[in-house]
Amino acid sequence: MVVKAAGLVIYRKLAGKIEFLLLQASYPPHHWTPPKGHVDPGEDEWQAAIRETKEEANITKEQLTIHEDCHETLFYEAKGKPKSVKYWLAKLNNPDDVQLSHEHQNWKWCELEDAIKIADYAEMGSLLRKFSAFLAGF
């Protein structure tokens with residue numbers, strides 16, 4: 001059975017440059033990802049993405065412009081089980097400070113190449129490149 005999760009790849013525009021928000025997990029190996037989490041019973045991926053972003057970074061749907069037509073699903077193994085994570089691209093309209101939950105210990109705004117390096121796995125790099133290309137044509 002595939003474990004389903006969802007999240008938002010949040011970006012901001014600062015001095016004409018695009019930066020992506022990454023959160024660092026509180027538990028080893030302390031990986032960096034956009035806000036995301038498991039889909040709860042009775043929820044769809046969209047609802048989970050919105051809820052998890054609020055829980056993990058204290059960013060609400062009202063603070064975002066979500067590009068509903070720009071989304072991608074990643075598939076990989078986590079803890080020996082197949083997992084899918086659907087991400088939508090979202091702009092933070094007023095980039096206030098992020099407020100982390102206990103699940104994360106740090107956060108960063110990163111330009112594309114730095115975000116790819118810090119996320120440190122190929123699928124996330126491909127996703128960030130795809131979303132960056134979408135924004136270049138937006």
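Placement of Cβ uses the backbone N, Cα and C atoms for every residue, glycine included.
Sequence annotations record features per position, and here Swiss-Prot assigns domain 'Nudix hydrolase' to 1-132 based on sequence analysis. Sorting the domain 'Nudix hydrolase' (1-132) by DSSP state (H, G, I as helix; E, B as strand; all else coil) yields 35 helix, 60 strand, 37 coil.
In Swiss-Prot, a mutagenesis experiment is listed as Tyr27 to Ala, annotated with the note No Effect on substrate binding or catalytic activity.
Swiss-Prot gives this note for the published mutagenesis His31 to Val: Increases substrate binding and reduces catalytic activity.
For the mutagenesis result Lys79 to Met, the note given in Swiss-Prot is Slight increase in substrate binding and reduces catalytic activity. Its own atom aside, the Cβ of Lys79 (mutagenesis position) has 6 Cβ atoms within 10 angstroms in the protein chains shown.
Under its mutagenesis annotations, Swiss-Prot gives Lys81 to Met the following note: Slight increase in substrate binding and enzyme activity.
Here Swiss-Prot notes a mutagenesis experiment, Glu103 to Gln, with the remark: No effect on substrate binding and reduces catalytic activity.
Contacts of Tyr121 (mutagenesis position) defined by a Cβ separation under 8 A and a same-chain sequence distance of 6+ are given as Tyr76, in order along the sequence. Quoted from Swiss-Prot, the note attached to the mutagenesis of Tyr121 to Ala states: Increases substrate binding and slightly reduces catalytic activity. Reduces catalytic activity; when associated with A-76.
Packing around Tyr27 (mutagenesis position) is summarised by its Cβ count: 9 other Cβ atoms lie within 10 angstroms of its Cβ, all protein chains included. If you take the Cα of Tyr27 (mutagenesis position) and the Cα of Lys81 (mutagenesis position), they are about 19 angstrom apart, rounded to a whole number. Distance between Cα atoms for Glu103 (mutagenesis position) and His31 (mutagenesis position): 11 Å, as a whole number. Take the mutagenesis positions His31, Lys81, Glu103: by the count of other Cβ atoms within 10 Å of each Cβ, the lowest one is Lys81.
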